[in-house]
Structures are given as structure tokens and as C-alpha cells.
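The domain 'RH1' annotation in Swiss-Prot covers 14-96. Here the residue is the original one, while Swiss-Prot reports the published mutagenesis PHE56 to Pro with the comment Loss of interaction with MYO5A. The note that Swiss-Prot attaches to the published mutagenesis VAL59 to Gln is: Loss of interaction with MYO5A. What Swiss-Prot notes for the published mutagenesis of VAL61 to Glu is this: Abolishes homodimerization. Annotation comment: Swiss-Prot describes 119-184 as domain 'RH2', evidence class sequence analysis.
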Amino acid sequence: MEDHPVREEEDGEEDEGALAKSPLQLTTDDVYDISYVVGRELMALGSDPRVTRLQFKIVRVMEMLETLVNEGSLAVEELRMERDNLKQEVEGLRKAGVSGAQVNLGPDKMVVDLTDPNRPRFTLQELREVLQERNKLKSQLLLVQEELQCYRSGLLPPRETPGGRREKDAVVAMGNGEKEERTIMKKLFSFRSGKHT
């Protein structure tokens, strides 16, 4: 039984160590240790309703702290990986610079390996222009589709076209052409299947 109180003292010392750490050095294990210490101290205060409400708030704060620590750890790991990749790239460039002809490029220049299948094929400005044009065309298509739907449902009257014909007549004419094409297709398929109409 004496072993148990000694263990609690050791836990308390470890947990206080987690509280003494810099926020940037915290790990999720440290957050769990802090949570354990705070929970143990709240239990010692008793079962007052105010303590219970405070306990729920502390749990929420600990969850937020855990999330922040996890995100920070991920960001640090990503930066380490990027640093390692850059070191490898610099080392490769140094070896290539020693073995091949030295090319001195400015800070805004980039060397592109034409044999690399993942090389950039467009500038960022070209991509932006293409995306803007695509978005513009999408919005125009949506407007035309809405207008067509309104004409079909009868919400909008047909407009006069410059040739003096109404658009509805033009739409009907296109519909008739479609029907003729469909009947031709039906005849073709019925002929192939052995049915003659």
C-alpha cells in the first residue's frame, strides 16, 4: 500500500513538468498529463454543481489545447519534411553543378527539366486566365439554361429575333429537326433489327 502513494507523488512531479513546459514544446501526452492533474484536483474539491460546470469547461479547453498541439505537431513535421527535401535538392544541385556547366540564374528564374513529366506547362498567370474564362463561361451557361427553362415552362414570352421570327418558332423548328433525326435513327435501327416500318 505504501507503493501507491509514492507512485502518486511521482505522477505529480511528471505532470507538473508538463505544466512547466513551453507551449511550443507540448505534446499530446503532455496535454493528457495536464488533464489528469487538473481532473484529480477537481475531484478533490468535491461535487459542488459549480465545480461540475467548471469541469465541463476545463474539458473543452483541454480538447482545444489537444487540437492545437496536434496541428502544431503536424506543421512542424511538414516543415521538417520540406527542409529535408530542400536539403536533398540543394545537395543534388551542388553535385550537378560540380559535374556539369555552372549556370548562374537570377532569383526570379527557374530551371525546368523538360524530361520531367510533372514539370509545369503553364505559368500561373495563364492558369488564372483560363480559370477565369472557364468560370465566366460556366456562369453564362447557367444563365442560358435558366432562361431556357423559363421559356419552356412558359414563364417568359418568346422574344423577337432580328429576322422577324419569334424564338419559339426557331426552337420548334429545331425540335422538328430533332424529331426527324430521331425517326431516321429509329428507321435505321428497326431496319438493322429486321423490322420494316
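Every residue gets a Cβ built from N, Cα and C, even glycine.
Original residues only.
Broken down by DSSP into helix, strand and coil, the domain 'RH1' (14-96) contains 76 helix, 0 strand, 7 coil. Listed in sequence order, there are no same-chain residues at least 6 apart in sequence whose CB falls under 8 Å from the CB of PHE56 (mutagenesis position).
Neighbour count (other Cβ atoms within 10 Å of the Cβ, all protein chains): 12 for VAL61 (mutagenesis position).
Residues within less than 8 Å, Cβ to Cβ, of VAL59 (mutagenesis position) and separated from it by at least 6 positions along the same chain comprise SER35.
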